[in-house]
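Following: one structure in structure tokens, then a few remarks.
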Amino acid sequence: MTNSKEDADIEEKHMYNEPVTTLFHDVEASQTHHRRGSIPLKDEKSKELYPLRSFPTRVNGEDTFSMEDGIGDEDEGEVQNAEVKRELKQRHIGMIALGGTIGTGLFIGLSTPLTNAGPVGALISYLFMGSLAYSVTQSLGEMATFIPVTSSFTVFSQRFLSPAFGAANGYMYWFSWAITFALELSVVGQVIQFWTYKVPLAAWISIFWVIITIMNLFPVKYYGEFEFWVASIKVLAIIGFLIYCFCMVCGAGVTGPVGFRYWRNPGAWGPGIISKDKNEGRFLGWVSSLINAAFTFQGTELVGITAGEAANPRKSVPRAIKKVVFRILTFYIGSLLFIGLLVPYNDPKLTQSTSYVSTSPFIIAIENSGTKVLPHIFNAVILTTIISAANSNIYVGSRILFGLSKNKLAPKFLSRTTKGGVPYIAVFVTAAFGALAYMETSTGGDKVFEWLLNITGVAGFFAWLFISISHIRFMQALKYRGISRDELPFKAKLMPGLAYYAATFMTIIIIIQGFTAFAPKFNGVSFAAAYISIFLFLAVWILFQCIFRCRFIWKIGDVDIDSDRRDIEAIVWEDHEPKTFWDKFWNVVA
């Protein structure tokens with residue numbers, strides 16, 4: 001493990017019931033107890049496979065390895081209830097990932113890339129980002145099925161890179177979802193204003209803040225069911241929209257056959273941004289649409305977050321990953337293609353400020369085709385989508401905090417759970433950030449809120465970057481141990497090439513995402529808003545690097561690919577094959 005005598009002494013004390021202090025947990029090794037599932041360590045070589053972070057102890061003269069990270073009850077010898085429940089089925093996992101990605105970024109966010117890059121430029125951007133999303137989910141799938149833990153990829157950053165990287169990645173990712181929750185709350189009222197202005201925006205924020213927080217206190221199986229049905233509504237709405245658009249393009253609307261009319265006039269490429277030179281401006285417009293696409297695709301990694309609460313994760317997670325990414329690509333690319341055919345990039349409605357929903361290219365496409373009732377129906381779909389997204393925000397944020405706490409990177413109380421396996425304190429801490437939504441109702445508060453949103457977007461880029469880097473280290477660790485990737489429950493395709501591909505381009509995107517701050521002249525405020533998240537990440541990393549005083553990156557022999565995995569391998573899962581018509585139907589759909 002470590003070479004110095006001092007580190008060896010620390011390891012020996014840790015292995016044999018000496019008090020051990022970690023960042024947020026003061027743990028005595030004597031507090032861990034032998035329980036079902038503990039693994040006897042018969043020889044010195046086996047001990048070396050388990051790093052210090054896993055709290056081994058001696059019981060009845062034998063070394064045992066506790067899977068509960070030292071959280072135990074001293075009096076009764078039983079582990080305290082500090083675990084989530086594995087109650088998510090495959091159909092839940094697939095729809096949670098779909099629901100987390102298909103949100104306001106699709107229904108409303110497509111207006112910006114369409115305006116700046118035109119229909120073809122935006123289409124190319126989303127295809128390119130789709131390839132990165134595929135690469136990242138393949139990497140995550142291989143790791144999350146081998147070690148299916150809650151808050152998976154933040155845990156992988158800690159185990160495969162270093163505790164400091166794990167903490168920085170985890171806290172930034174959690175902050176991202178907590179702030180996004182506030183965004184969704186602020187948008188709910190604006191969507192309802194499509195119908196009425198009689199109720200103040202602050203009232204809608206308060207109502208949905210309370211409702212969504214309470215929803216996240218129910219056991220995860222209820223969350224899974226809610227997300228399944230809401231995501232089903234979104235999927236059906238998009239499929240219906242694609243069929244509707246196909247009919248409109250072929251001439252069913254008031255405009256007659258549209259075909260590729262708008263690709264000829266005003267054109268397939270947008271006017272561009274910043275530069276007066278036409279070609280240069282169009283290229284910069286395409287780059288801006290690429291960054292917008294990167295923001296929009298964030299959420300495809302949610303399959304990994306659910307791995308710790310998935311029933312039979314070795315089968316359900318790979319199945320979900322194989323289906324989800326292609327469905328997301330189909331919905332995004334298909335929607336963007338038809339929107340580009342029905343809405344010209346210079347349509348003034350794309351940039352109007354009368355209401356938040358009025359800029360949705362979906363609603364504009366319906367209005368341009370002359371269908372009067374559908375805009376109201378689709379606005380209801382958007383409202384449902386936002387409520388679903390806000391629900392996912394708290395779920396993901398709370399599980400990230402739970403994972404940080406379980407891995408000694410956050411206070412111990414954040415890993416407390418209800419009898420139903422809900423980390424309720426982590427839920428309340430994440431939900432508390434919903435108060436920031438009220439900033440949208442105050443003078444000047446919206447500017448501060450915009451800053452916070454910039455931080456959240458780049459935090460998602462860091463998550464994708466570290467998923468790819470962690471997977472590279474994971475593959476190196478497997479090779480070092482002599483484990484063939486062919487033996488894994490799920491083997492990612494085209495690796496390690498795709499992992500390097502995703503890591504390279506995510507690094508480039510993180511660097512260039514604030515390029516508009518430099519042109520046509522440097523803007524200090526815009527620069528700070530775009531890049532403050534990078535400095536925050538570095539600050540958190542430096543803080544935890546100083547606290548842990550660890551290596552910049554683990555030696556390959558110290559990479560932990562064993563903790564939590566052995567418990568899963570000891571379980572015999574029932575594989576429920578679909579038998580009824582509806583079971584088979586949902587198996588295909590979800």
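Cβ atoms here come from the backbone N, Cα and C positions, even for glycine.
What you see is the original sequence, not a version with the noted changes.
While the structure shown retains the original residue, Swiss-Prot records the mutagenesis experiment PRO113 to Leu with this note: In CAN1-343; confers citrulline transport activity in GAP1-deleted cells. Long-range C-beta contacts of PRO113 (mutagenesis position), restricted to its own chain and to partners at least six residues apart, with a cutoff below 8 Å, comprise GLY121, ALA122, SER125, TYR126, SER288, SER289, ASN292, ALA293. According to its DSSP assignment, PRO113 (mutagenesis position) is helical.
Looking at Swiss-Prot, you'll find the mutagenesis TYR173 to Asp noted as follows: In CAN1-306; confers citrulline transport activity in GAP1-deleted cells. When other Cβ atoms within 10 Å of the Cβ of TYR173 (mutagenesis position) are tallied across all protein chains shown, the result is 26.
Classification of PRO313 (mutagenesis position) by DSSP places it within a helix. In Swiss-Prot, the entry for mutagenesis PRO313 to Ser states: In CAN1-329; confers citrulline transport activity in GAP1-deleted cells and leads to sensitivity to L-glutamic acid alpha-hydroxamate, alpha-aminoisobutyrate, 3-chloro-L-alanine, L-ethionine, L-allylglycine, and D-histidine, L-aspartic acid alpha-hydroxamate and p-fluoro-L-phenylalanine. The structure shown retains the original residue.
Looking at Swiss-Prot, the entry for mutagenesis of TYR356 to His says: In CAN1-340; confers citrulline transport activity in GAP1-deleted cells.
Annotation of the published mutagenesis TRP451 to Ser in Swiss-Prot: In CAN1-335; confers citrulline transport activity in GAP1-deleted cells; the original residue is retained in the structure shown.
Among the sequence features in Swiss-Prot, the mutagenesis site TRP451 to Leu is noted as follows: In CAN1-316; confers citrulline transport activity in GAP1-deleted cells.
Taking Cβ-Cβ distances under 8 Å and a sequence separation of 6 or more, the neighbours of PHE461 (mutagenesis position) in its chain are ALA294, MET506, ILE509, ILE510, GLN513. For the recorded site, PHE461 (mutagenesis position), the DSSP three-state label reads helix. Swiss-Prot gives this note for the published mutagenesis PHE461 to Ser: In CAN1-307; confers citrulline transport activity in GAP1-deleted cells.
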What is the separation, in Å, between the Cα atoms of TYR173 (mutagenesis position) and PRO313 (mutagenesis position)?
23
